[in-house]
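Colleague: Have a look at this one.
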Amino acid sequence: MALVPCQVLRMAILLSYCSILCNYKAIEMPSHQTYGGSWKFLTFIDLVIQAVFFGICVLTDLSSLLTRGSGNQEQERQLKKLISLRDWMLAVLAFPVGVFVVAVFWIIYAYDREMIYPKLLDNFIPGWLNHGMHTTVLPFILIEMRTSHHQYPSRSSGLTAICTFSVGYILWVCWVHHVTGMWVYPFLEHIGPGARIIFFGSTTILMNFLYLLGEVLNNYIWDTQKSMEEEKEKPKLE
């Protein structure tokens, strides 16, 4: 038996994301007042994705509780749709985008923090909030993947969706630069056009890789779980 029910964990994670978003939006930073506001940053978009995803998880839990034993076929159909949406969102957005934000942020930060998160931001963003945006995303999504089985979409549709998201965000970053004359991320100012194309192409490939990683990890976790349950059943059968 789990020490903490997964439903309680999801609710706690959802509340933590709501707190992080509220605290982040309350910060008065110059970048929030410029074109695109917070929506030009992938970190903020990811926070919204995670909050919406865990909101759907909590809604699914509540719906499952309310429909349990009711025998109402229409309610069961709606619950299945909600579960399908939850699974799709984890596969296509919550896992790949969340892992991408954590990995890329800390890799660039370790190399040269001024390229991704200038020291000036320490005057606006407290350390706990920075970790809430760029660190805890990973363990939270792994907890969700471990506590609930998620049905991935077909590989072609999943990869198409993550490619669409990646290209859409890249075009959005380029549009912000076109309008303001400034790149969203400082390191893009220091590389040439060719290097930017390579970087954008590499990030799209990385997003696809993370989608596949999530699929493999999900299958591994639940295939292992199934094998363990079958092993436990053997003595009973004997």
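Keep in mind that glycine also has a Cβ here, set from the backbone N, Cα and C atoms.
Dumping what Swiss-Prot says about this protein:
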MUTAGEN   Thr43 to Ala  Loss of hydrolase activity
MUTAGEN   His134 to Ala  Loss of hydrolase activity
Colleague: Is it possible to get the count of other C-beta atoms within 10 angstroms of the C-beta of His134 (mutagenesis position)?
Modeller: 21
Colleague: From the Cα of Thr43 (mutagenesis position) across to the Cα of His134 (mutagenesis position), what is the distance in angstrom?
Modeller: 7
Colleague: So, three-state DSSP: helix, strand or coil for Thr43 (mutagenesis position)?
Modeller: helix
Colleague: Quick check: in three-state DSSP terms, what is His134 (mutagenesis position)?
Modeller: helix
